[in-house]
Amino acid sequence: MASQPNSSAKKKEEKGKNIQVVVRCRPFNLAERKASAHSIVECDPVRKEVSVRTGGLADKSSRKTYTFDMVFGASTKQIDVYRSVVCPILDEVIMGYNCTIFAYGQTGTGKTFTMEGERSPNEEYTWEEDPLAGIIPRTLHQIFEKLTDNGTEFSVKVSLLEIYNEELFDLLNPSSDVSERLQMFDDPRNKRGVIIKGLEEITVHNKDEVYQILEKGAAKRTTAATLMNAYSSRSHSVFSVTIHMKETTIDGEELVKIGKLNLVDLAGSENIGRSGAVDKRAREAGNINQSLLTLGRVITALVERTPHVPYRESKLTRILQDSLGGRTRTSIIATISPASLNLEETLSTLEYAHRAKNILNKPEVNQKLTKKALIKEYTEEIERLKRDLAAAREKNGVYISEENFRVMSGKLTVQEEQIVELIEKIGAVEEELNRVTELFMDNKNELDQCKSDLQNKTQELETTQKHLQETKLQLVKEEYITSALESTEEKLHDAASKLLNTVEETTKDVSGLHSKLDRKKAVDQHNAEAQDIFGKNLNSLFNNMEELIKDGSSKQKAMLEVHKTLFGNLLSSSVSALDTITTVALGSLTSIPENVSTHVSQIFNMILKEQSLAAESKTVLQELINVLKTDLLSSLEMILSPTVVSILKINSQLKHIFKTSLTVADKIEDQKKELDGFLSILCNNLHELQENTICSLVESQKQCGNLTEDLKTIKQTHSQELCKLMNLWTERFCALEEKCENIQKPLSSVQENIQQKSKDIVNKMTFHSQKFCADSDGFSQELRNFNQEGTKLVEESVKHSDKLNGNLEKISQETEQRCESLNTRTVYFSEQWVSSLNEREQELHNLLEVVSQCCEASSSDITEKSDGRKAAHEKQHNIFLDQMTIDEDKLIAQNLELNETIKIGLTKLNCFLEQDLKLDIPTGTTPQRKSYLYPSTLVRTEPREHLLDQLKRKQPELLMMLNCSENNKEETIPDVDVEEAVLGQYTEEPLSQEPSVDAGVDCSSIGGVPFFQHKKSHGKDKENRGINTLERSKVEETTEHLVTKSRLPLRAQINL
């Protein structure tokens, strides 16, 4: 029984695989809606059924239902069709199979849309992302994606063939001649394959090249507009993809695996009357319908398994010969229209598709070629081409006219086709003859075997009846002995049960004793192991601890010695450094007073020079005032004589003089502002000097440079006006510059000692600046007052020109008074300047004294600080020494503590060894000694002879039993009849009941049974006789097998 599934699977593989048939229904188009057509097709994708209503709208009961491998309704998308139909086939192509997918159906039902698809409006998607893309672009996209992801080395070649009016054209031909026809020949390597001479195979490297090839081929394909479809395909197209993949075996040998995929877009069948095709279009429609009709006849012949299949009646069927009934995996996509206008065409398409489901193909993997075999094949092809080329160049062959060559080649092709057809017919007849002879011989042998088996069975039945009577007598004896054995068995069972109970008690007691021994042994073993391990670990731990203590104490002693030496060196170096600092500081402090005194003497000399200059300026001003006075008197005397006109001129001149005096006053005021700014800058610089005493000498030099530049800029701005007055100021500024330059040199050494005095200098400078500003304000105010009085005088002179002579003396007196007042004020100003210079001299004396005091104080501070620093270092050294002694004490204490811990650990060890070990404590479960009660003797059955003697003594009872058995004879004899009936049923039933054999059993392995089984349905007597003999032989084989099985228990019973 276990071998039956394997044999059935093997038969199924030998039988082949059915072609996959898929039905796709398109939605309504605009023309069908305008014609008010109604839907007659219902698609059920779940149950895979298509139902067609054939009785119109009113009659809903009359319908035809077809079942297919897959069904897609009107709402199905392109991607759904691709994933369901093409993806599994594509995997088989990569595995090395040849596969074919072609669309079949009426024109305008969506075959080209399913195979090629369309581009979305405005081309907003790429080829691979376009939802309207068909099977061909999606397939090529996935081929490149899968092969690239697998990482295998591969090459892809494509070709595009067109069958138009039963002529072959290459749509990928690079030449401009589109009408060049191709020739088709049989493939010598594949009996069912064909070779198309001159067909261009283009190697593609990526998806973009494939899309360009598809566009190029679609542009060359013949299409035209009909009433059924605006872009009706007028030809069949075959798009072939050949994939060469390289594989490496375990031994390192390189193999080439070849897979081929044919994507066929058939032209649709059409009704010329409905499509409106005339002239050329009508001839095209006739050729299309003729090729599709041949395809239908081929499908019918393959389904009915006729000996001759008309592949050669059309070039389309000849190309698809291997796909229909060959070694190719084939899928058909049947497209239909849901409209009632196309009812006849829809039913025809569904009938063809449903019939094609029964076609059996035997897909085989293409033979994998080794690298050497492939190179050898290419080399032979190259040599053949070289020979042809050499013959053509040397002109050694036979040359005939082109017309004769065409006639001869046509005859050869016709003869070759006839020869192939005759060979196929002869092969079919010979195969049929061989099958019939084999069936006849098998049936004859089976009949002879059945006769011999029947004779053997009759003899066995006779001997069995003889043995039956003997067996009955033996049965009575055995029953009596069996009853005696049963009673003995009961007694033995009771004794055995008692013994078993006793054994159970003893085993429990023994197990308790053993468990006690195990506990004791476990405790002893645990204590021994724990004691041993603990002792070893503790000894190693203490040894390590002692070594660590010794190493730590030695390292700490060495560290303390290093600390002592380091701190001694540090103390000596710090004392020497302090000594050098003290000597340098004292030397610098002794040099500071000398430098200050020299600079102060220079400043005194400058002040004396300024005093002399002030005296000279005083005399010069007095002389100028006198000259001004004399000039004024002479001018007044000269003015008295002219007329009123000259007075007006003088009035204008006075106005001009007053304007100039205003400008002079403004300039003096500006000078005062600039001087205020200069003094404020100087004060700020002094404040910065006070705050930034730690800054370097470079910054102080930069500040002095800025001060010099400011003085130079002030001197340049005021050099053009008030020449005499500015000469004094320039000299004074030059003196200040020299003082600043002289003071700048010792600033680097004195700047730390004059921090306190700088505040006083700033205050004094601010006081003098305020005083100078007040004096300048008074001078400018007087000039302004003078200006106002002059203006009033001019106005009065203008108004009172008639009274000029009377007031002339008064004017002269007022001028004299003003000159005197000016003289006095100038003298007062000079005296004030001299007094300010004296005050500065006094301040410099005070500054010198303060600097000397500061130097002395700083020197004393330095010596005190150095002494304090030395004392601090000595104190720190003593502290470190004390700390080291404390550390030594701590180390000693730590060693003592470690020794104490070691002692404690030893005490704990002793405690563990004495107290912590486990002891064997009694649990009270140990069994006590006791006595067991059990039977000491066993019952035995009496010997067979004694039992038979007892049976003879009971003869009357035996006779009664025999009488009872004779009365029951009627029951025992039918039992034998039943056995004979069963045996007869196995031998006779198959001969009388032929319908018990399943007509659907796969019998292909017994020589062409499916072919004749199919013939039986057509009522041919010869085939019926053959199948009847086959059935009888098979049934007799099974009968023999069953009889042998039923005989074995009977023989065993007889032997008993």
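Here the Cβ of each residue, glycine as well, is placed from N, Cα and C on the backbone.
None of the substitutions listed is reflected here, since the structure keeps the original residues.
Taken from Swiss-Prot, the feature domain 'Kinesin motor' covers 18-359, and the record attributes it to sequence analysis.
The ATP binding site annotation in Swiss-Prot covers Gly105, Gln106, Thr107, Gly108, Thr109, Gly110, Lys111, Thr112 and is backed by sequence analysis. In this structure, Gly105 (ATP binding site) is part of a beta strand by DSSP.
What Swiss-Prot says about the mutagenesis result for Thr926 to Ala is this: No mitotic phosphorylation. No binding to spindle apparatus.
According to Swiss-Prot, the mutagenesis experiment Ser1033 to Asp carries the following note: Still binds to the mitotic spindle but mitotic progression is impaired.
Among the sequence features in Swiss-Prot, the mutagenesis site Ser1033 to Ala is noted as follows: Still binds to the mitotic spindle but mitotic progression is impaired.
For the mutagenesis result Lys1034 to Arg, the note given in Swiss-Prot is Significantly diminished interaction with TPX2.
Following the DSSP three-state reduction, the secondary structure of Gly110 (ATP binding site) is coil. Over the domain 'Kinesin motor' (18-359) the predicted model carries a mean pLDDT of 82. Just so you know, the Cβ of Thr112 (ATP binding site) picks up 26 other Cβ atoms within 10 Å once every protein chain is counted. Neighbour counts were taken at the CB atom with a 10 A radius for the binding-site residues Gly105, Gly108; the maximum falls on Gly105.
The Cβ of Gly110 (ATP binding site) lies under 8 Å from the Cβ of Arg24, Arg26, Thr335, each on the same chain and at least six residues away in sequence. Around the Cβ of Gln106 (ATP binding site), 23 further Cβ atoms fall within 10 Å across all displayed protein chains. The Cβ of Thr109 (ATP binding site) lies under 8 Å from the Cβ of Arg26, Gly268, Thr335, Ile336, Ser337, Asn342, Thr349, each of which sits 6+ residues away along the same chain.
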